[in-house]
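Database features, via Swiss-Prot:
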| type | residues | note |
| --- | --- | --- |
| MUTAGEN | G49 to A | Removes cAMP sensitivity |
| MUTAGEN | G51 to A | Removes cAMP sensitivity |
| MUTAGEN | G53 to A | Removes cAMP sensitivity |
Amino acid sequence: MSFLKSFPPPGSAEGLRQQQPETEAVLNGKGLGTGTLYIAESRLSWLDGSGLGFSLEYPTISLHAVSRDLNAYPREHLYVMVNAKFGEESKESVAEEEDSDDDVEPIAEFRFVPSDKSALEAMFTAMCECQALHPDPEDEDSDDYDGEEYDVEAHEQGQGDIPTFYTYEEGLSHLTAEGQATLERLEGMLSQSVSSQYNMAGVRTEDSTRDYEDGMEVDTTPTVAGQFEDADVDH
């Protein structure tokens, strides 16, 4: 694919946490070949035997998980969802965006399938640790409220404006199309939460993995259908 490039693999200088040889890379259901996966603090990279590969920046990774559902994919693997398009899909998405008024965020699904499935836990842990080093700037900004303070005393004297508050129903009407789509997606993810474990499109977080913001274990119980189905995962 055209997005595959030649570059030196990340080393200790980039904080290499995990190097997993004999790992097959799959993008949106299409195999890219077998190579080595490099999980470094700076980026997530994969290179095939010829030295061609790709790198993923952590801020673009919206979800990573260990998938053990053999109904969704025939082999256990590390699943990574990225907010971007790659290869031919990136060209198609540009054309679609020109014809569409909706601001739809691009999504790509990667599956990294190691020949040694026992390495999945170490791969998952390394991903969680590296992802934590790259917090979402939007989350940080939300902690610092820069808006004007509401002066109760001024309001009582008729000198201040009443801040606008919305009920749940009213708030929905003020959401943008993108906001509504995001809300619907999140509600769908949370609708199957059960006691201490939460099922989100086949992804389950348990107490042992709650410390990881973006990482989660996949539910292996047969009661959840459609876990990590291609092109409709989410997160």
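Heads up, residue numbers simply count up from 1 along the chain you see.
Even glycines carry a Cβ here, placed using N, Cα and C.
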Identify which of the mutagenesis positions G49, G51, G53 has its Cβ surrounded by the largest number of other Cβ atoms within 10 Å, counting every protein chain shown.
G53
According to DSSP, does G49 (mutagenesis position) fall in a helix, a strand, or coil?
coil
